[in-house]
Amino acid sequence: MPHFTVVPVDGPRRGDYDNLEGLSWVDYGERAELDDSDGHGNHRESSPFLSPLEASRGIDYYDRNLALFEEELDIRPKVSSLLGKLVSYTNLTQGAKEHEEAESGEGTRRRAAEAPSMGTLMGVYLPCLQNIFGVILFLRLTWMVGTAGVLQALLIVLICCCCTLLTAISMSAIATNGVVPAGGSYFMISRSLGPEFGGAVGLCFYLGTTFAAAMYILGAIEILLTYIAPPAAIFYPSGAHDTSNATLNNMRVYGTIFLTFMTLVVFVGVKYVNKFASLFLACVIISILSIYAGGIKSIFDPPVFPVCMLGNRTLSRDQFDICAKTAVVDNETVATQLWSFFCHSPNLTTDSCDPYFMLNNVTEIPGIPGAAAGVLQENLWSAYLEKGDIVEKHGLPSADAPSLKESLPLYVVADIATSFTVLVGIFFPSVTGIMAGSNRSGDLRDAQKSIPVGTILAIITTSLVYFSSVVLFGACIEGVVLRDKYGDGVSRNLVVGTLAWPSPWVIVIGSFFSTCGAGLQSLTGAPRLLQAIAKDNIIPFLRVFGHGKVNGEPTWALLLTALIAELGILIASLDMVAPILSMFFLMCYLFVNLACAVQTLLRTPNWRPRFKYYHWALSFLGMSLCLALMFVSSWYYALVAMLIAGMIYKYIEYQGAEKEWGDGIRGLSLSAARYALLRLEEGPPHTKNWRPQLLVLLKLDEDLHVKYPRLLTFASQLKAGKGLTIVGSVIQGSFLESYGEAQAAEQTIKNMMEIEKVKGFCQVVVASKVREGLAHLIQSCGLGGMRHNSVVLGWPYGWRQSEDPRAWKTFIDTVRCTTAAHLALLVPKNIAFYPSNHERYLEGHIDVWWIVHDGGMLMLLPFLLRQHKVWRKCRMRIFTVAQMDDNSIQMKKDLAVFLYHLRLEAEVEVVEMHNSDISAYTYERTLMMEQRSQMLRQMRLTKTEREREAQLVKDRHSALRLESLYSDEEDESAVGADKIQMTWTRDKYMTETWDPSHAPDNFRELVHIKPDQSNVRRMHTAVKLNEVIVTRSHDARLVLLNMPGPPRNSEGDENYMEFLEVLTEGLERVLLVRGGGREVITIYS
């Protein structure tokens, strides 16, 4: 089948993306088994345009209405049968479910693949929400707001959200540019940018997902040991300054335990992870709703979370109960626990007290003043700290005095140095996860609709949550509490939990389970991503990771993922792992934007995204923003990430990635000279890269001027899709004598190309025979990969009026040459009526009459024409023909679905052509055609000797006038006759070589000729189709039509021309199209 009927339902496989799309047609008629069958159980004639002897066999062609296209139907399918087979195949390989749909217990029978059924909400929107919301929202956003201030925090959120939104726009364009099978984001990037970039970015994406698992696990451990079960800690600080080391060691031990457990869960079965995904998502949503509920409640009833201040310094509340220096117990003033910490004595002695403690008062302020308290103004500005700085509240009185070093653990201090760039790197992971929807592309009912809508809505939703959360935190929570990363000043409560309603535990438990769920999702997705890369076999040493369990589970890839995640666990700091994660995701997003920009600027014919709201400038802005964020957040991490990607790229290039995925980078090769030509030499272009590379065959008049300049106009309008254009012509004669003439003709053509704005090359050859010259052009034009795949040939006007067969012989021979060379052929008829480049069609239709599948040329050409300003306003209509046994209603539905996947906007109409009796007009028209052929033959062969001699003289004088650049020499018998100089010898020669029994004795007997039945059927096809086409498309700006193939034997050449004339009668502008034997359009991205 052609490439768009892709994966049979009964045996889906993953990883064979490069095998999904065929490059050439197969014989749909199964001719090897049944030579006289059309593949539908009906008999047909073995050759079109049969001789009378063959017609006398009485073989009746199965479909009278399509008799003219009999030869095409030998090797190409009818539209009805093509669409029928299309709907019986699934257009998607299965996604994550394919591993569960493994072989049954017997090991020989696979479960039937279910049709993808997930919609936008469940398939894209909610998974994106779950992956975007994560540990940073609950553990670091409040700290970021307090440190950067509300204004700079909003700026950080804006930059990061703009980056992901621009990336989502580019991703939506790529995702809707055809069907994206399972493989999701990696598939899109690799098939758009090629194996080198695809492998490098794919591995960066894999490493990012793997480190995300480590980050989520570290977040879960932080919540567990800090807020849920602090006594569970294994390591305790040995001294006042050893808290950091003890915390890191606890994170490493518990992180390793959690990672091992999660890896075992994923190994046992991904279905358990998917079943709990909804629960984890519910935890996230409930937690966020509780934050908003708490913010609203704080307006009239703020929660009680007092913060103890010494002067303007924040004290760590988990070490004492009473926020005062002294307390009255039984009418006696005694020292509090706080006094003993600062004075190292339980008594009220001041000898060894901390000077700052003695000079400043201890006060208590509300940690959550509420939205009505006006703290927003205080929290607008930044308060960046260095490592070890004490968190202070501006505005509180404070006596300047030295503080003892031993007292430092009693304060809330900054554990890391902060700046705007550091916060960007830490926050960015909280906006990643936008590709969760595209990763499930194999499970979506309509990925081209769901991915853009769901992803962009999820980004807008999460962005609004982040923006509102920044403002809410700044308006409700005291600044010193916001800057308190671990909640030490509010009795080791999660800061965001202090605001939540009805209880802080809602946030604590919800965030814990959501981070655990996100970690499981990352450990599930990363091995499958590595498996997809390994199965593509672009990085040889990763090949082992493409294997797994019997049911397809990537066991070895899971093991490697766990080992890499363990490296992140050993770092043991959420704030250190987050920037690493940011680098890899930013690298991935950068190349998504690059892929979209490259495809848009190259304007490849296959670049037809259904998502229209993209622009190359937006993609470049997104790419620049990603690059800037990489270096802003951590320039050394950025260099390391780029170095890793560069090394992978060069390794794949060094290994020689012999993959052809139709990547956009190959389009750049057309402008890269020798290196590019050598690359293009490697093989035929992928279907996605196919564009009409034109060879325009021009006819020159006696003064070497272009006879039909509108052929060049048409070529320039068609090449709005860019690509290669070669303009060729033939000068008849000797090369030595006509070299100067050829140079003059070439210059004339170049001038005309410049006038018509045709960017390409010109080649004029000198040949003794025009037919041979054209054949040489068709065979040898171009260099390496820059070769033509389509020929534009002018129509032989006036062939009916000419008695000389050279008027149309060369045309048919050229058609045969293009067919033999497997080139597409475009024949614009009535070229003088085609629009110039200065005209504009403000309305109208381009009508496509799709009768026989030709590889998609008929679909692609109108799309390319509509890229030009002349045709841009025209709408596309596609007509196809239904026969008696076709379900026209179903055909229309199938055709609409097919066009939807091709990303083509067109009206669809199925025209029913029922079998009808051959009309008297058809019979008469056929009779006239055959009588004319016989008459012309007789006029050439049955003259008297005197008439022959006069005719010979006349021929010699008229030959120069009748001869054209596209006409060939006379038949062999005529050539042989001309070589004999003596009149008597020539006549004798003709008399001896012609048997009068082969033709009627005189013209009167012509009326008794009975027309050949095969010609009657073909004439019937031409007449009926012409009637239908003229009725439906008489007002169309352009009509595109399948061009029937020429007869296999030359006896029917003249009749073939008549059939084409009848087929196109009454139409102002017609483009006859004949495919080149390969697919040129695809539903895949």
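Cβ atoms are placed via backbone N, Cα and C, with glycine included.
Marked as K(+) binding site by Swiss-Prot on the basis of experimental evidence: N131, I132, Y216, P429, T432. According to DSSP, T432 (K(+) binding site) is assigned to coil rather than to any helix or strand.
Packing around V135 (mutagenesis position) is summarised by its Cβ count: 26 other Cβ atoms lie within 10 angstroms of its Cβ, all protein chains included. Quoted from Swiss-Prot for the published mutagenesis V135 to A: Decrease in Cl(-) efflux and reduced sensitivity to KCC inhibitor VU0463271.
Other Cβ atoms within 10 Å of the Cβ of I136 (mutagenesis position), summed over all protein chains shown, number 23. Here the residue is the original one, while Swiss-Prot reports the published mutagenesis I136 to A with the comment Decrease in Cl(-) efflux.
L139 (mutagenesis position) falls within a helix when secondary structure is assigned with DSSP. Its own atom aside, the Cβ of L139 (mutagenesis position) has 25 Cβ atoms within 10 angstroms in the protein chains shown. For the mutagenesis experiment L139 to A, the note given by Swiss-Prot reads: Decrease in Cl(-) efflux.
According to Swiss-Prot, the mutagenesis experiment R140 to Q carries the following note: Decrease in Cl(-) efflux. Within the same chain, residues at least six positions away from R140 (mutagenesis position) with a Cβ under 8 Å of its Cβ are I426, F427, S430, K485, L574, D575.
Under the heading of mutagenesis, Swiss-Prot lists M215 to A and annotates it as follows: Decrease in Cl(-) efflux and reduced sensitivity to KCC inhibitor VU0463271. Cβ neighbour count for M215 (mutagenesis position): 28 (other Cβ atoms within 10 Å of its Cβ, all protein chains included).
Listed in Swiss-Prot is the mutagenesis experiment E222 to A, annotated as follows: Decrease in Cl(-) efflux and reduced sensitivity to KCC inhibitor VU0463271. A helical conformation is recorded for E222 (mutagenesis position) in the three-state DSSP classification. Less than 8 angstroms from the CB of E222 (mutagenesis position) sit L139, M251, L574, each of them six or more residues away in the same chain.
According to Swiss-Prot, the chloride 1 binding site annotation covers G433, I434, M435, Y589. Sequence-distant neighbours of Y589 (chloride 1 binding site): residues of the same chain at least 6 apart with a C-beta under 8 Å from its C-beta are C163, T164, T167, G622, C626.
Recorded in Swiss-Prot as a mutagenesis result, L581 to A carries the remark: Reduced sensitivity to KCC inhibitor VU0463271. Neighbour count (other Cβ atoms within 10 Å of the Cβ, all protein chains): 26 for L581 (mutagenesis position).
If you look up Swiss-Prot, you'll see Y589 marked as chloride 2 binding site, on the strength of a curator's inference.
Feature annotation from Swiss-Prot assigns ATP binding site to L697, K699, K707, Y708, V730, G794, W795, Y797. Packing around G794 (ATP binding site) is summarised by its Cβ count: 20 other Cβ atoms lie within 10 angstroms of its Cβ, all protein chains included.
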Which one is closest to T432 (K(+) binding site) in space, judged by CA to CA distance, out of the recorded positions L581, L697, V730, Y797?
L581
In sequence order, which residues at least six apart in the same chain have a CB under 8 Å from the CB of N131 (K(+) binding site)?
T432, G433, I434, A436, A518, Q521
I132, M435, V730 as binding-site residues, winner by CB count within 10 A
M435
When you rank Y216, M435, G794 by Cα distance to L581 (mutagenesis position), which of the binding-site residues ends up on top as the closest?
Y216
Y797 (ATP binding site) and M435 (chloride 1 binding site), compared by Cα position, are separated in whole Å by 57
For Y797 (ATP binding site), just count the other CB atoms lying within 10 A of its CB, please.
15
Roughly how many Å separate the Cα of P429 (K(+) binding site) from that of I136 (mutagenesis position), to the nearest whole number?
7
Which one is it, among the binding-site residues M435, V730, G794, that lies nearest to I132 (K(+) binding site) by Cα separation?
M435
Which chain-mates of Y216 (K(+) binding site) that are at least 6 residues away have a CB under 8 A from its CB, listed by sequence?
G134, V135, T515, C516, A518, G519, S522
